[in-house]
Amino acid sequence: MSGSPVKRQRMESALDQLKQFTTVVADTGDFNAIDEYKPQDATTNPSLILAAAQMPAYQELVEEAIAYGKKLGGPQEEQIKNAIDKLFVLFGAEILKKIPGRVSTEVDARLSFDKDAMVARARRLIELYKEAGVGKDRILIKLSSTWEGIQAGKELEEQHGIHCNMTLLFSFAQAVACAEAGVTLISPFVGRILDWHVANTDKKSYEPQEDPGVKSVTKIYNYYKKFGYKTIVMGASFRNTGEIKALAGCDFLTISPKLLGELLKDNSKLAPALSVKAAQTSDSEKIHLDEKAFRWLHNEDQMAVEKLSDGIRKFAADAIKLERMLTERMFSAENGK
């Protein structure tokens, strides 16, 4: 005989409870780590792909990407760029075999201040997915939430029907501009905001509800829901499960396999912390941002300015490491090294 409903409910993992009111997304390039947690979607970034590309399990994908880059030919730089785009798409396509929803694939962070280059690179990634038999409805293109990135997202959505995930989002200004651009989804960061406050203020620990990253996402969620924006809010970059639980009820949350594992083992009761109903009574006031107002408001937030800049540099550095790794694999033999 099965246990009583009350007992069964008590034994339900925090992860299963979370899935009842939030879409759970796996934040990893290691697609073999996804199965156990049964997420709806998955997100990748240059750092995660770099880590996965160094694992023995994924060397076939790396070899396939290298072969593709060589086959297209052209200058060495062009071959490497094509190999990297292909590698991102190969990982994305494999991840899609394991999830019912969408995968996020990131445009090179070094293009973060070049709208046209971001649009072109995004369209190229979608074309590569198409060649792999994957339709654009299953892809989210990740772009840095600079002014240029947000405008690239607007153009991709409106003119090309390409869905965008705006990443490296730390300020309320970035969130408002993304909502006004009508992008599909935003990824406001939580843990990196906490990191900044721990490093730059006297306060070194926070209860989850007081966590500055949690408060930032809560404010954005309430603003979006109060004013009827359709853009999905997906909290990202978590340092602990307390932050995740404090954002239960958010549209989506993207979570690393390590923290998904902790939530799976956790049987404590979980209730939604965010809701559309509560958002209606929040004290948000609607604002409109043109480029000048956006730049001013974003610049007023020291944490956001530093973390956006830092995030772009980190993703760019990992893109360069990936390039070096592929360059070595592609050209070292023929250079007689």
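Cβ atoms here come from the backbone N, Cα and C positions, even for glycine.
Because the structure is a prediction, the values reported are computed rather than measured.
Record note (Swiss-Prot), mutagenesis M1 to A: Leads to expression of isoform 2 only. The unchanged residue is displayed.
Among the sequence features in Swiss-Prot, the mutagenesis site K7 to A is noted as follows: Mainly expressed in the cytoplasm; when associated with A-8 and A-10.
For the mutagenesis experiment R10 to A, the note given by Swiss-Prot reads: Mainly expressed in the cytoplasm; when associated with A-7 and A-8.
When other Cβ atoms within 10 Å of the Cβ of M11 (mutagenesis position) are tallied across all protein chains shown, the result is 10. One entry in Swiss-Prot concerns the mutagenesis experiment M11 to A. Its note says: Leads to expression of isoform 1 only.
Within the same chain, residues at least 6 positions away in sequence whose Cβ sits under 8 Å from that of K142 (active site, schiff-base intermediate with substrate) are T43, N45, S104, T105, E106, V107, C164, N165, M166, T167, S187. K142 (active site, schiff-base intermediate with substrate) falls within a strand segment according to DSSP. Here Swiss-Prot flags K142 as active site, schiff-base intermediate with substrate, drawing on similarity to another entry.
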